[in-house]
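Report on one structure; see the data block that follows.
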Amino acid sequence: MDSLEKIKEEVISCKKCKLWQFRTNAVPGEGYPKAEIMFVGEAPGENEDKEGRPFVGAAGKLLTQMIKEILGLERDQVFITNVVKCRPPNNRDPEEDEITACSPYLDRQIDIIMPKIIVTLGRHSTKYIFSKMGENFSSITKVRGKSYVWKYKEKEIIVFPTYHPAAALYNPNLRKILEEDFKKIRELAITPKRYTIDYFLGGKNRSWDKREKSDSNSGK
């Protein structure tokens, strides 16, 4: 029987792509095995490679802060991982062959956890999950801030793309957008069925579009 611990052991010893040659530690992911919210980034950075844990650098601290302050959850109440489990040299973008080799680990993690919500952080994780859903991906700017329903193995998982926390570290405007997206995630976590219905009635979460227009018109 598959388990998160088994996946962890396989990732730590994995040599399926060239990235194993450069790593200090592989980064399988961590968190609550029955988490309702799963965060998926692109790949580990320097700090993550040193510690063998996801999102422990500056971007990770921002993510942890938003999980606590906006979602009202502790970090160990969610699950955090990446599409690629080893750090690409010099923090370059992961390459397609690396994603192809490594993504089955993520697929298995999703199978085991079966979260209510998958939050994709940045374009690489969003593009990968969208490919699994059969959705077209254009850019993170165009798809972020909306919820999508993934019909997966007789279950509906809400997929919510947003910016990677690293992009918001030195950009106050992006940080504000990221914070607003996390407020939307909080509401989705509270009342997920409402947004599933909205999806089928009006497409990609029309309720948020209406609310944003209302807030804009009221000067909020």
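Cβ coordinates come from backbone N, Cα and C, glycine included.
According to Swiss-Prot, the protein carries these features:
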type    : residues                                  : note
BINDING : Cys14, Cys17, Cys86, Cys102               : [4Fe-4S] cluster binding site
BINDING : Gly41, Glu42, Ala43, Phe55, Asn82, His164 : uracil binding site
MUTAGEN : Leu169 to Ala                             : No change in activity
MUTAGEN : Tyr170 to Ala                             : Lack of activity
MUTAGEN : Asn171 to Ala                             : No change in activity
Candidate recorded positions Cys14, Cys86, Cys102, Leu169, Tyr170, pick with smallest Cα gap to Ala43 (uracil binding site): Cys86
Rounded Cα distance, in Å, between Asn171 (mutagenesis position) and Cys17 ([4Fe-4S] cluster binding site) is 34
In whole Å, how far does the CA atom of Gly41 (uracil binding site) lie from that of Leu169 (mutagenesis position)? 15
Here the Cα-Cα span from Cys102 ([4Fe-4S] cluster binding site) to His164 (uracil binding site), rounded to a whole number of angstrom, reaches 20
Look at each of the recorded positions, Phe55, Tyr170, and point out the one with the fewest other Cβ atoms around it within 10 Å. Tyr170
Using Cα coordinates, what distance in whole Å links Cys86 ([4Fe-4S] cluster binding site) and His164 (uracil binding site)? 17
Alpha-carbon spacing, Glu42 (uracil binding site) to Cys17 ([4Fe-4S] cluster binding site), which is rounded to whole Å: 16
Under a three-state reduction of DSSP output, how is Cys14 ([4Fe-4S] cluster binding site) classified: helix, strand, or coil? coil
By CA-CA distance, flag whichever of Cys17, Leu169, Tyr170 among the recorded positions is nearest to Phe55 (uracil binding site). Leu169
